[in-house]
Amino acid sequence: MTSINKVPPSIYTRSCPNCGGNISSQRLFNGSVCESCLKDDREFSNLSDLINILSENSNLKNLTQIRDVLEEYKKVEEIFGKLLNNSKPIGPQRSWTIRFLRGESFAIIAPPGLGKTTFGLIMSLYNATRNRKSIIIFPTRTLISQTVDKLAKFSELYSYSPRILYNKQSPTQTENILDQLKSGNFDIFISTNRFVIQNLSELSNIKFDFIFVDDVDAALKSGKSAKAILRLVGFTDEDIQTTMKLLRENIGEEEKFGKIQEIRESRLKDKIVIFSSATISRGNPILSSLMGFRPGSSVIYLRNIYDSYIDLTQTCKGQDFEECTLGTVIKLLKRLNDGTLIFVPIDKGAQYADYLASNLRDHGINVESVASSSISKLEKFERGEVSSLVGVATHYGVLVRGIDLPWRVKYSIFVGIPKFKFKIGEYMHPLALTRLLSLVYLVKNDDKVRGLLSYIRKRLRKISPAALAMLAKDIREGKIDDERLKEAYNLVNEYLKDNEFLKKVSDVGDLVIEGDYILMPDYLTYIQASGRTSRLYGANLTTGLSVLLIDNSRLFELLNKKLNLILDEVKWYSLDIDADKLGQVSLSDISAKITEERESLSKIKKEGNVESSSLSVKTTLFIVESPNKAKTISNFFSRPSTRSYGKLRVYETVLGDRVLIVAASGGHIYDLITEDESEKQDDNYVYGVLVKDSKFIPIYSTIKKCEKGHQIVKDLSQNKCPICGSRIVTDKTEVVDILRKLALEVDEVLIGTDPDTEGEKIAWDIYLAIRPFNGNIKRAEFHEVTRRAILNAIKNPREFNDNLVKSQIVRRIEDRWIGFKLSRKLQTEFWEQHCTSISKKNSKDEECKENRNLSAGRVQTPVLDWVVNRYQKYNENKKKYLIIESQDKSIFPFSVLALKKNGLSKNTQIIIHLEDINIKEEEFGPLPPYTTDTLLSDAANLLRIPASDTMRVAQDLFELGLITYHRTDSTRVSNVGISVAETYLKSKQVDISKIFRPRSWGEGGAHEAIRPTKPLDETMLKASIEQGDLELSKQLTFNHFRVYNLIFRRFITSQLPPLVVTKQIVRIRAYTKDNIELELDENKKEFVIGYKLKEGDEFRQTLQDAIYTLFRLYQPLDEKMKGKELSATITGTLNKSDVQLYTEGELISEMKSKQIGRPSTYAVIISTLKKRRYIIESKNLKKIIPTKLGMAVKEYLMENYKQIVSEKRTVKLLEKMNEVEEGKVDYLVLLKELYNEIQTIS
């Protein structure tokens, strides 16, 4: 349980877990129920104790079903104890069991050693004791034989003998088995996939209550076998066709999946279906849609590997390269000895693998080369009869994907960098084709190319690794039946003939051009192949050693760049065999550690006690706000399995010592209730807050939304919107129910909402809502959505910060009280006066009823005051100017403003005299990285993106893991951030010593400036997305890239030397042809004609995509123009003032400097003023102008309530709120002050 000094009192309506009534925060914090359900106010450490007390008091209501599940769980736990030497289910098994007992179907994707098959067998045994029938499906008869033996042993230990049937080979036995199945004379039927497909018509008519598919990857290897599984579950051919049609239809997601859900619920009914696998290479969308869950994929990014290298380009200098390479491999194998996988480049192929293996055997090394058909050699390696294997480094190769032996594989050796290599003009590998097509699209921006790319990607995603290998072979041999594929090859090869295009592609796309050949690092193959040395086995992630023999230095740089992008950071160790050194570490020590681990695993495997290694594995529910963030996080560790609960999608993945279940709350779940004054229960109720005995108790209800988009925060008696009468489509009560369900099945809950007061309050509300269902709940804090940051947050959870919670409570109540009180005044009293006045002026007789679109707020009112005052001063100082433009804009591109004179009008000829031309240099920057206010200001001023849009874009970029948290007033850069800049600069091949100036820009602390999380400029980001290196859960728009580019440039420039800006200053006069002197707005023009880096300027061109500049570059005027006259013309007039109107950016800067608002509210304040039509933005110059309504509102509020909404009072109050956040001020004292203040509003 979390430690909070004193729980802030509040009431949550309809949130009692037992009766659905109102309940206090203290009771939820205690893991209890409401007073109506239990008079005693006591604390419960677990749900079982609470249920027992309620049962004793005969007051068990909504928790009855959970009581039944927990009682059955105890029985299953007893079975586990009897069968597994008094062992209880480990974390994942407990989660699976609870889901099973709730009647859920789901997928288990977990590594060997977590007891998946054992779980399936025990649940089928449990089912048998309840007269329910089970079918367990395996890929091979060998596994069936082992399972029958295991079940026999289980039956003996449990003293219960279920009727077990299993399929045999002969037709007679098959017929006999089918007869027994039809008669129902069985409890457990054990079958192969093949038997199910061959006898589907008979088996689909037999009612199985529990279907357990032990190797779903094998079961889904073809559409036919996937269809067989669906038919066995009970789905008809018509169901499958309907689902296929619905998935293709262009209708809303809710309608589409609602119809599929109806099919699912009608067929599954009382059936439970569980898919189990250690890995899965592909999915089936129809099966996933109908089952309501999707199996995940193999865990390829979880690794504990020493990545080492030997640079053959240096060590083999002056020697025969092939002989030197062979000698290095021999020396390595004699040093490492046993358990090694050796990978040769795909361009050298299987022939070279055979050649290498033969040479190694000649040197006394026990090695075999393997291909896809070498099953016997793999088995020999597994038994230890062969010490090492040689195969081709290709992503579908048998050694890359087809071997999973954690107790056997120790080392990997790459004889050259894994790569795609092809001659320009030939048919390359289809995966290389997709990468090149994406680069063609980036450089040429050709929609036809984009269409081909999309088509080929979809095709490749649908086929199995074996089918991909066959396709690659056919293409290599010139057999291409697919016309669109052929068109893509022809198009790419045509482009590759253009040398200029090749240069552009190599700059953008991480490839090496060697003569007529193109080389691209195959980083996925390196990750997967080296990953064979570091596998999950139970709770253990084995240690591995990978040795990469570098045969191309540039390709190694590109490989490293890709690996850092995918894995966050890869540390490389230089390997010196003779010195026995791995970097500064002893090679012998690492080797001994690896060998000891493998011996331990071999012993566990031999003794058949796999589960004993998994006792520390636990299940963790990780809750975030947004679905995008949930998807991004779950994809860090694998392609997760998913399950759907209504509209909420839940992701499941594996992290070594835990199974991680990721879900999203969708932002705030609760908010202050919004009953009208007429609905008040008593006078102590003040706008959603109960005021009693000097206590302030906020009342919260779940947030609801209707079809028309209205948000409602009140308890409804009907499923109807009280505003418009439309149907309620979203009620966060559903989210609470789902999170409670998930919390019950896990060992711990971590709440990873945003790291600010709003995020803390969301987390606190979730904590209270689920506390009765799980007592082990903590806060996970992270400031960037990266693998490194998420792992750190999971490993280092913290307690809840009650000061942040109290601060948000104060802010929300203050916003509500002031907002509602003053808003009512505006909507009624003010509007009646204002509307009547307008009607009289317009000679109209209008009925001036209340105007509910009007609102006032503590912060928005001073900001409106600034806008109105600035506008008034602007008008007071406004003058009319003539616009004068040179007739030759190529010489002088600037407009000149002159005070209007009588007799001068449009098209009048004017002379501009260039009196003097000078040059000066100034240092510019570096500026610190962005904070929220500076980002919003720059985005508004430079990109003309409104603040509200910039915040939405930044929120997306944060959730997609591309930038750090965007609501911040810190300029600090962490060491991780500095390393991002360093990595980027190295990737641009600049001299770090000349140009890199690492700066932290602030003191230590949790918060950081807004910066990129990856060393990718805008062009590189686009390339990474197009090539599939980055798979984002949301498509980026034009504005996403523009804002990202701004953030990236500002950050990188903050780590560079200052810029030296060259300016030209031109002093001018203007007069008519009659020598009448004109009074100019300014008699000089100052503009930037160039810039350079103060140090390391030779790299400026290389870094042009990364340098932040606020200025536009102009062509310099020739100094010979000094004293010359230019012909010009008056082109128009404009009004100009000495006082400038605000832009959005300037208004935000003003809020920051005057300490009005916070990073999270700057955009909201401006957006609200626009929404209420108090201000508008001019079309061209984007200046903020108050409307007549805005000016009237400001005048009314300042005349009547200045003491409440003045800038001075607002700043003072915001300071006190910050002090609540820091624990310096009691939040109840501040609420009392606010309460007294609103009483003055009569």
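Every residue gets a Cβ built from N, Cα and C, even glycine.
Annotation source Swiss-Prot lists ATP binding site at Gln93, Ala110, Pro111, Pro112, Gly113, Leu114, Gly115, Lys116, Thr117. Around the Cβ of Thr117 (ATP binding site), the same chain contributes Thr147, Asp214, Ser276, each under 8 angstroms and 6 or more positions distant in sequence.
Neighbour count (other Cβ atoms within 10 Å of the Cβ, all protein chains): 25 for Asp754 (Mg(2+) binding site). Secondary structure at Asp754 (Mg(2+) binding site), as computed by DSSP, is coil. Residues or ranges marked as Mg(2+) binding site in Swiss-Prot (evidence: sequence analysis): Glu625, Asp754.
Annotated domain 'Helicase ATP-binding' per Swiss-Prot: 97-298, in sequence order, evidence recorded as sequence analysis.
Across all of the domain 'Topo IA-type catalytic' (801-1242), the predicted model scores a mean pLDDT of 91. Annotation source Swiss-Prot lists domain 'Topo IA-type catalytic' at 801-1242.
Secondary structure from DSSP puts Lys116 (mutagenesis position) in a helix. Under its mutagenesis annotations, Swiss-Prot gives Lys116 to Ala the following note: No change in Holliday junction resolution.
Where Swiss-Prot documents Tyr965 to Phe as a mutagenesis experiment, the accompanying text is: No change in Holliday junction resolution. Tyr965 (mutagenesis position) falls within neither a helix nor a strand when secondary structure is assigned with DSSP, and so counts as coil.
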Other CB atoms, at most 10 A from the CB of Tyr965 (mutagenesis position): 24
Cβ neighbours of Gly115 (ATP binding site) where a neighbour is any other Cβ within 10 Å: 25
Cα separation, Tyr965 (mutagenesis position) to Asp754 (Mg(2+) binding site) (Å, whole number): 8
From recorded positions Gln93, Gly115, Lys116, Tyr965, the one whose Cα lies nearest Glu625 (Mg(2+) binding site): Tyr965
Local Cβ density at Glu625 (Mg(2+) binding site) - other Cβ atoms counted within 10 Å: 24
Which of Gln93, Lys116, all recorded positions, has a Cβ with the fewest other Cβ atoms inside 10 Å: Lys116
Glu625 (Mg(2+) binding site): secondary structure state under DSSP, collapsed to three categories: coil
Integer Cα-Cα distance in angstrom, Gln93 (ATP binding site) to Lys116 (mutagenesis position): 8
